[in-house]
Structure formats: structure tokens, C-alpha cells
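Pulled from Swiss-Prot, these are the features on record:
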type: DOMAIN; residues: 806-1025; note: domain 'PARP catalytic'
type: MUTAGEN; residues: GLU882 to Ala; note: Decreased auto-mono-ADP-ribosylation
type: MUTAGEN; residues: GLY888 to Trp; note: Abolishes catalytic activity; abolishes interaction with PARP14
type: MUTAGEN; residues: PRO985 to Ala; note: Strongly decreased catalytic activity
type: MUTAGEN; residues: ILE987 to Glu; note: Decreased catalytic activity
type: MUTAGEN; residues: THR999 to Ala; note: Does not affect catalytic activity
Amino acid sequence: MVAMAEAEAGVAVEVRGLPPAVPDELLTLYFENRRRSGGGPVLSWQRLGCGGVLTFREPADAERVLAQADHELHGAQLSLRPAPPRAPARLLLQGLPPGTTPQRLEQHVQALLRASGLPVQPCCALASPRPDRALVQLPKPLSEADVRVLEEQAQNLGLEGTLVSLARVPQARAVRVVGDGASVDLLLLELYLENERRSGGGPLEDLQRLPGPLGTVASFQQWQVAERVLQQEHRLQGSELSLVPHYDILEPEELAENTSGGDHPSTQGPRATKHALLRTGGLVTALQGAGTVTMGSGEEPGQSGASLRTGPMVQGRGIMTTGSGQEPGQSGTSLRTGPMGSLGQAEQVSSMPMGSLEHEGLVSLRPVGLQEQEGPMSLGPVGSAGPVETSKGLLGQEGLVEIAMDSPEQEGLVGPMEITMGSLEKAGPVSPGCVKLAGQEGLVEMVLLMEPGAMRFLQLYHEDLLAGLGDVALLPLEGPDMTGFRLCGAQASCQAAEEFLRSLLGSISCHVLCLEHPGSARFLLGPEGQHLLQGLEAQFQCVFGTERLATATLDTGLEEVDPTEALPVLPGNAHTLWTPDSTGGDQEDVSLEEVRELLATLEGLDLDGEDWLPRELEEEGPQEQPEEEVTPGHEEEEPVAPSTVAPRWLEEEAALQLALHRSLEPQGQVAEQEEAAALRQALTLSLLEQPPLEAEEPPDGGTDGKAQLVVHSAFEQDVEELDRALRAALEVHVQEETVGPWRRTLPAELRARLERCHGVSVALRGDCTILRGFGAHPARAARHLVALLAGPWDQSLAFPLAASGPTLAGQTLKGPWNNLERLAENTGEFQEVVRAFYDTLDAARSSIRVVRVERVSHPLLQQQYELYRERLLQRCERRPVEQVLYHGTTAPAVPDICAHGFNRSFCGRNATVYGKGVYFARRASLSVQDRYSPPNADGHKAVFVARVLTGDYGQGRRGLRAPPLRGPGHVLLRYDSAVDCICQPSIFVIFHDTQALPTHLITCEHVPRASPDDPSGLPGRSPDT
């Protein structure tokens, strides 16, 4: 539960007061429109009754939406507040067949758990006022992944022939008193629930009694209070109170329909009247009081009608009258708020019978341009005719009202409108997509599509002209598939507005600028690049479009982990290289320095001021500028190569002693050192290999490897001057690194691979190599090049980079690149792997049969893995740093994993909930699901057993491309992996390809049931397949 709260904190918003007629697409478009609502991209939307939970992708978008005072949609005033976190142990089931008993519902949930491979646990079906919907409470929380699996399984496993949908719900803000406690006096119940010492409760927001035996609903101002009340036992007046969580979606349909129009028909007490009047006032505010507003309440006998006036109207005098539809003997009440003297005289506020409204027209829309154009707005009784259903076809009509009454910056787009709606019994229901309009026939919608840059240009530099279209509603379309404007209004007006917009588009020119610098796309999409483009837009009155740069960036951004950080570098700020005739690798250099220091000590030489050992790369900070770091104690000194200080005789003597020492070493140890050096060299070369998916596209997008930037500007704008200014601005941010001197010519293939891998330009200047690019990429490329050129090279091979990675490494290792060795069933290794596999299958144990087990051998990947493991052992706080996990995959991906390990280009395609990495499961029951390991034509499934370096892990979330950031002040920047739940992780996500090592491949298949006589789960000998 804590992990879920952390994942949703600041991005989930609770929406209330939403009419059922509002389509989900309209609501998401509204909250994704930054100018209208202050929001941004919406991650998910879940409707719950007359509201729901809206989850934004960025916390800043949610903050802006909550900070905006008013949100009006479809004529209703929406109420927003931060949403409670998800209830991890509570499920909502919808679409239950009639007569479903609680016991049958509990059995169905347990069947879903069993079919999903999750631990079966007892559950409790809670009393529900709606027969086709119910809540189920579990004793143990479920993770996000578990709930998603249950949701999918519910689509396949029905209840008595009916498909029952399953959904998550947030923590409850309201509780319902059921049973004998529902008849307790409301005032006594209110005082009890607000008494924190007696009930654990707090301030109430509302208290209402549902009809009949459905119970009494108490809504708290804070969800934490409601959940605290549910955890306690309650007694009042000697009777035990039974409380269950309550949501609006559980209320019967007739109550939900009446509630959508405003106040609840069964609401009691002063709070109910107050909230109903506030909701009614929201409608008046939305219409800005243009004309007279008359509403029928549709109340039952004995209830009182209420009318509200909320201050001065915009166009002249306004009267709002609430007709109660009362029988004789009923009374009406009036409430007047706001300054009365502002209109010069007091307005009439009265109640009137609904019969006087029956002769009004159905719907009329007309602009109110003069004060004497006044007219009533009438809404028929909600209870008698039901709610007015509105579909997407009425979106133009919604825009006419909403945009005219939106935020101050959009005033003037459309003139104030006056709406008159007559009795619904007289006119009949409104059909979706078709509305007859009195006085304004032919209301139409038009869509004008354009490029995103052209749309932004119109919004930025022609805002006054757009605002002048007073008789047409203009709704921006900013979706991923289409961009442009939706025009709503009279047909003649829309056609004129469309021609006007097309003429504006004709005055805009579009150009494509090719960027010469490698890595420009990645830089311009970053914060510094965006700031640079904004400055140029303001200077040249233009708009830059970065849509063609989106595919130009590599998979790892500037803020993510540097794959070259494990490569050794030599001391000093310059990138110094070894000479080609060097006789050893890193270990060789260290041994020579040790011998030299020992001889210097014996001779009494003072060599304390020199750095003799290679410095390990320190952990990079957020700026990722390791080239600026210096060794403590030597900040003011320039590094000097050891060979220029030590006397010649000392170097010769040290080399002689080292040669004598190595002549005494066993040949096997020398062979091991040579193999280790070859593995390190292969590791360095493997960083140049591109994943298959990335290799298909040019690294910088566009043609000829150049990034393309789209610019929209006025025709009179000098594009060449803009191009020169852009190039000059980019040149300021270009970083340069020098590697060398190097006696050989750098091969063209090596230069090309470095440019593609790091997004830099590589040029030769004498015997030095110059690397130019943006940010930390030149420094990374320099470290990579130093590691490539360091150590002994076979003179005959030179640089065989044109060959593929596996072929090169296979030649270096003098053996096969990968090997799958089938294990015999009678071996201990086979039995151990199968036993551990079956121990984690849970409910799927009886339905899975192991076909064969193969050992995966990969010497290079194992060496890389061990190096990574040693590094984690030194710095990780959590133990163990390594775990044995499972990874289900498809049959076509098996050869790639065996050859390259768990590469993100062909792994991690089934899930991105906790990040864009490679997913592993603690229990095999998750990996054997068809979603993760679909069977091939023979019915065989592939599940890898892997050693995974989980290290210190943090909470995963959607969109991560690197492990989550640690807390401020920590010596390390990021965690090592991500998980689904910090407390009890069941899913691990890694972001380094060398962080996991496949050890065994288990081929299994589904069977109706396993033989109970076979302890290994194999009903006989495995087939030879």
C-alpha cells in the first residue's frame, strides 16, 4: 500500500460532479488541454459513478489542474481534489448476474486468484445496495501487477455464464452503515462519527440516508479518517454498528441518475441543502446568468424546493426560478446571495409549478448581443423524464457554451449564449448526434487539420484573430493522431471561419533545417535545447517542431547511466594512450608500477608526488562531468606521465625484475591472464554493438544521418538568417575532447561506430583524435576510445570491427559464442533446477510439465556479469545483491537471449508498468502465464532461469529508462533496479544488459493435470524435442 501511495502521489486527481452524459473521451481531451484546464497528458481515467479518478503522467500537470479554481464541462461545475491512493486489498466487481449470493461471489474471486497463479486467500463480499455490483475485501494486499492479471483473467472466466468485470478502487472517503444500525437517529450518528475518541472519525462532509434498507452513507472530509473508521468496531446505544466502505458507483441506478442532476433526493440535514445549492449555483455561473433560468426539482411530496441566485448577471438582468413541481400543501424556499444593489433593483426569486413550462421550446441557442434579448432557460423535472443523454455528436453544442464561459484568457472567443430548454415530456428525448435548434438551424461541426507547428503558430501569433471569431466555437485538437481545430456553430459561420483560417495558414511557410552536429536531436529534446529553441522562437517570431527529432534519440538519455563508466581510465585530465608496443593490460601496468615503487623505495627516491595507479572512475553526479574531477590532494597540480619523471635506469631495472618474475609463473596462470585481457577487450568492443532495433534507423533521424528540425514562420521571415542563428547557438554548447597522441591511423570503421554509438563527430588532427558533441557524450566517447586503444593489439588483426560482434568475440575466446547443453534427467543439476521451478509455480504446479532443461553457457557475458557483481558487492547496502529469478519469453527470442543476454531491444516488450527495462519474476507462476511465455506451434513455452543483480532497488513506475533516483544527499545517484513493491517485491526490472546472466532454459508445456506419482513433475521421460 505504501508503494502504491508513493507511485500515485501528486498525479491522481479525484473528479466529482460529473454528469453521466459526458463521454470519457471528452473529459480526457478537456484535461489534456493545457489552455482550458491547465492539465497535460492523461495516463488513465477510471469512472466511478458521478466522478472518477484521473491520473496524469506528470505531477506538475495535476498541480496546475488542482490550482485552477473553476472547471466547467457539459454545463456542470466539476469539483477536483487530490485522489486517495488505491485500495490494494479491495476489488470492485461489475456485471453480476441476478441473484448472486455473497458466498458464490467469494468463490468466484478465489477461482480468479487460482487461475491467475496467485496465492488463494479467503475473501469477504461486502453488502451492496446495487445487486449487479459489489465490493470484495481481501485480507492481504495485491500488487499492481497482480490486479492487472486478475482483470485479464476475469475476461476469460465467467460467473454462471456471465462475464464479470473487475476493477480497482481508491481508498474510501465514505462509509455505509448497514443492518440494524442504519435506523439510528441521524443527529446521534453524526455526533458519534465526528467524535474521534469514540469512533476514530472526524469532520463529516455529508450524511444521507438511502431509501429502504440500503443503509446510511456518511462522507468524511478526509479519506484517512474513513479508512480509520473502517478498521474499528463500533457500538452505539447498546447495538453494534456494521460499517462497510461506500462508493457512488454502488448506488442504485435511479439514485445515480437523480444525483447526476444535482442534489441527492434522499439527502437529509442542512449540509445536503447547502451542497445542492452550491451545485445549482455552479450551473448559473457556467451560463454567466444570461437570461432567466428555471429548474424543476422533481421532488417527492413533503420535500421543499430551493432556488438560488448568485449575484449580478453579465448581460442585463437575470432571473433564476426553481419550480418544485409541488403538490398542494408543499412549501418552497428561496435563497439569495451576492450584492443586490449591483443591478439597480432587486430581482424576483420565486417558485412556480412545472405546468407553466410545458409550452416552451425544446432547445434554442442564440447569441445575446443586446440587453433586451432576454429569455428563460427551463429544465424539465429530472425525475419524470430522466437525464438528457448527450453523445459525441453534440460536442459542438458543448463548445458553444463552455468556451464562452471559460477562463478569463479565452473570454471573447464566443459571445454569451442563452439556452432555453422546455419540458422533456412535451418534446421527447434528445437523440444522439441530432439536435433541432429553434432560431438557428443547421448547427454543424467542422474539423480543420494542420501540422502541430502551424497550429502553435496560430495560437501564439494570431491569438487576437482567433478570439475575433465570436460566433463560432473553436476547440483545439491536440491528440497524437491529429492536430487542428474543431469548429462548432452555424453552418455559414463555420464555413466563413474555415476559409479565414485557411487564409491564415496560407501566410505561414514551413521549412526543414538540417542540423550538421551529431547528437543535435538528443540535445534539442533536452532541457537546455528546449530553452535555446524558445529563445529563438521569441527572437524570430517562429515555431520549431521537434516531431522529426523524436526518433533520433538513442535509448539512453543524458541523465541515465553511462555504459562506459566501468571502463578503466588513466590518471590525469588528458586522455593519454598506451603505445602500441606495450606488453600488458591493466594488470600488467599495475604490476610494473608496483615494482617501480618498490625499487624507488629501496633506492631512497622521492616519488610521492606522482600518481602511479590508474584512478577508478568515480560515481557520476547529475551533471555527469567526470572529466572535471581531480584526485583529492592534487587539485593544483598538472598530472605528469610516470615515464617522464622516473630515471631511465629505474624503468629498465623494473622491467627486468618484472620479466624475471613472470618467467617463474606457471603457464596456466599466464593463459588465464591473457584470456581475461581478451575478455576485457571484448567487453569494450561489445559497447559499440547496436541493438537490432536501433540499428534499423539512422541515429540522428532524417536523411544522410542529419537531424531535421521543422520550423513554421511568416513568409517574410528570412529563414537563412534563422538557420545561421541556430547553428551559432548550437556551436556554443558543443564540447570537445582530445585523445592522443596515437601513432597509428584510426580506422574509418572505428570512427563511424563511435559516432553512431555516442552521437559525436570524430576527426583526426595530426596524431590526435578530436571528439565533438553535446553534454557528457564527448567525454564518454573519449573514455571508450581510450579503452579501445589501450592494451596489446594483434598486429595482423588490426581493427576487425567490420565483422559482427559475435564472430569477433568468438575468435577472441577461441570457442563457441553460446552453447545450450541439455541436462540429463538423472543429474543433480537437473533435479535442483526443476525442484526450484515447481516450488514457485503455486497453483499452476499441477498444470505445467517440464519438457527439458538446458544449461546456457556464455563466457563473455559471464565475465561481464561477474565484474558487475563485484562492483555491487562493494557499494550496495542491501543483501543479497544477487537473486535467482525467472523470465518468460517467446520462442523467437530464445536464440537472441542465448547469444546476447537479456537485451532490452528484444526483451521487456510485454510490460512497461514499472519501467522500460527487462522484467524478472520471483516466482515462476508469473513467468509461465501465456502473456509472458506464449506457447509455440508445438505447445512449448520458454522460461529462463537467471542470476540477476538486483542490488539496491527502488519503486518502479511507468516511463523509467534507468533505475529510480535515490533520495537527496545519498552518495550514489540511482538505485540498481526497480521493483513493483518495496516491501514485498515480486517483479524486478533491470536496465543494464550485463546485470542478468541466463543459466538455464526450461522448456515446459501445459497439461490437464500432472501425475501425482512423479515428484519432479515429469510424467515419464521428456520427449526429444
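One-based numbering along the chain as shown.
Glycine too: its Cβ is placed from the backbone N, Cα and C atoms.
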Cβ density check for GLU882 (mutagenesis position), other Cβ within 10 Å (all protein chains) comes to 19
Candidate nearest PRO985 (mutagenesis position) in space, where candidates are the mutagenesis positions GLU882, GLY888, THR999 and distance is Cα-Cα:
GLU882
Validating a neighbour-count step here. Other CB atoms within 10 A of the CB of THR999 (mutagenesis position): how many?
16
Per DSSP, three-state class assigned to ILE987 (mutagenesis position)
strand
Would you count the other C-beta atoms found within 10 angstroms of the C-beta of ILE987 (mutagenesis position) for me?
23
I'm trying to understand the geometry here, so how far is the Cα atom of GLU882 (mutagenesis position) from the Cα atom of THR999 (mutagenesis position), in Å to the nearest whole number?
13
Same-chain residues at least 6 apart in sequence whose Cβ lies under 8 Å from GLY888 (mutagenesis position):
ALA921, LEU926, SER927, VAL928, GLN929, TYR932, SER933, LYS941, ALA942, VAL943, PHE944
Tell me, roughly as an integer, the mean pLDDT over the domain 'PARP catalytic' (806-1025).
82
Please report the Cα separation of ILE987 (mutagenesis position) and THR999 (mutagenesis position) in Å, rounded to an integer.
19
